[in-house]
Amino acid sequence: MALSYRVSELQSTIPEHILQSTFVHVISSNWSGLQTESIPEEMKQIVEEQGNKLHWAALLILMVIIPTIGGNTLVILAVSLEKKLQYATNYFLMSLAVADLLVGLFVMPIALLTIMFEAMWPLPLVLCPAWLFLDVLFSTASIMHLCAISVDRYIAIKKPIQANQYNSRATAFIKITVVWLISIGIAIPVPIKGIETDVDNPNNITCVLTKERFGDFMLFGSLAAFFTPLAIMIVTYFLTIHALQKKAYLVKNKPPQRLTWLTVSTVFQRDETPCSSPEKVAMLDGSRKDKALPNSGDETLMRRTSTIGKKSVQTISNEQRASKVLGIVFFLFLLMWCPFFITNITLVLCDSCNQTTLQMLLEIFVWIGYVSSGVNPLVYTLFNKTFRDAFGRYITCNYRATKSVKTLRKRSSKIYFRNPMAENSKFFKKHGIRNGINPAMYQSPMRLRSSTIQSSSIILLDTLLLTENEGDKTEEQVSYV
């Protein structure tokens, strides 16, 4: 009969680290005293305990792991497939989504296994330091991406012209590479030191960073991976708010402008003849007395151009809304990661504190930090209509964007050059197409001298969007409307 087996015989067939779990411990400690009539009662209690663990595991899978994997996959697909989303800033978001996706794929499931086995490592020993390394790496990379996005946005608002000049795809990839290298540098001490094992029971380990072996890493790693990015995010957030308030004031109090011919060498430069003069485009600038546009149709032109100031105000409003989103991300960042890193520091510095309680709190708070990997794509993308539309199509397995004729007409623009040779500029044709401007619509004012400029031929360039006076220096941002 099954009841005649001795405990020692049963234990010899079970690995040592599995015997330490509550499930086997309850069986082995009560096996000798079990009677046939008491088996259902004992087994019922064990089944209930394991059932509760399974319920918690299912809850974590449904509420945390699956949304993290699904949401970040949608972000990666959107940036990869949508042409409108393929610019430098969104490459940061895609890299952030990659880091968060890897947390959901490789870190969370194994962390869930450790919960099921009551902190005992259920996998081969060699995988323990590798998993801890990936845990620190991907979580740190997620935090570093948030910090980099915050700094990048502040620079784009404070110095728009300079930021646009260095905001290429190659530059974005360099920045992303630096973020990942910093994250690797912070996490690399974990596999180098390795996990200390018990000599008597080498298979009986808990795969956690202990104070005795990783005390210095836990302290300085927390400073580098969290508190330093936190300080940077706080400073850049308030600087961003200040810069937006200043620009909103400048736009609101800007005097009326007049339409003039103005040479702008920083926007369009001919690449065919090095010695040729820069093209001249019609722009808004009341501070210079260049030759004005023909008087014919002035009233119609000014009615059309009066909307440009409104678009400037609208752009400021959009940036303020984006900064509010940044504030939400900043708040969630504090809410989800502060408890873990504060407890981590306390565990190292406080010798009189209950180490068992702090370790238990760490196991809880780390899952709150994991939740941020699922929240990041929601906060950053659900406020963006292009992302929302893409997500809706991807969920229904439709991976092609549809563009209406009305939308295409709204995006078409006509830009008139005073220099007829400007129409042949390879630079302008290349970048015009990239910005949604049809080269077939280019017309030269030299051809239109004998004709009246129609109201439909208005120049849609707003150079007074973000104008700052810093001493004697004036900066103008040129943007397509």
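Glycine is treated like the rest: Cβ placed from N, Cα and C.
Annotated features in Swiss-Prot:
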MUTAGEN   L132 to A  No effect on agonist binding
BINDING   D135, T140, L209  ergotamine binding site
MUTAGEN   V136 to A  Slightly decreases agonist binding
MUTAGEN   V208 to A  No effect on agonist binding
MUTAGEN   A225 to G or S  Does not affect agonist binding
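Of the listed recorded positions, namely V136, L209, the sparsest CB environment within 10 A is found at L209. Looking only at the recorded positions L132, D135, T140, L209, the one with its C-alpha closest to A225 (mutagenesis position) is T140. For the recorded site, L132 (mutagenesis position), the DSSP three-state label reads helix. Within 8 Å of the centroid defined by the CB atoms of D135, T140, L209, the record's ergotamine site, lie the Cβ atoms of L132, F133, V136, L137, S139, A187, V190, G221, excluding the listed residues themselves. Under the DSSP three-state reduction, V208 (mutagenesis position) is assigned to coil, being neither helix nor strand. Summary: among the mutagenesis positions (L132, A225), the fewest other C-beta atoms within 10 A of the C-beta are counted at L132. Counting only same-chain residues at least 6 apart in sequence, those with a Cβ under 8 Å from the Cβ of T140 (ergotamine binding site) are I182, S183, I186, A187, A225. T140 (ergotamine binding site) carries a helical DSSP state (H, G or I). Counting in whole angstrom, V208 (mutagenesis position) lies 8 from L132 (mutagenesis position) by their C-alpha atoms.
When the alpha carbons of V136 (mutagenesis position) and L209 (ergotamine binding site) are compared, the span between them is 11 angstrom. Here the Cβ of D135 (ergotamine binding site) has 22 other Cβ atoms within 10 Å, regardless of which shown protein chain they belong to. Cβ contacts within 10 Å of V208 (mutagenesis position), excluding its own Cβ and spanning all protein chains shown: 16.
Counted over all residue pairs in D135, T140, L209, the record's binders of ergotamine, the longest Cα to Cα distance measures 16 angstrom.
In the three-state DSSP reading, A225 (mutagenesis position) counts as helix.
If you take the Cα of L209 (ergotamine binding site) and the Cα of L132 (mutagenesis position), they are about 8 angstrom apart, rounded to a whole number.
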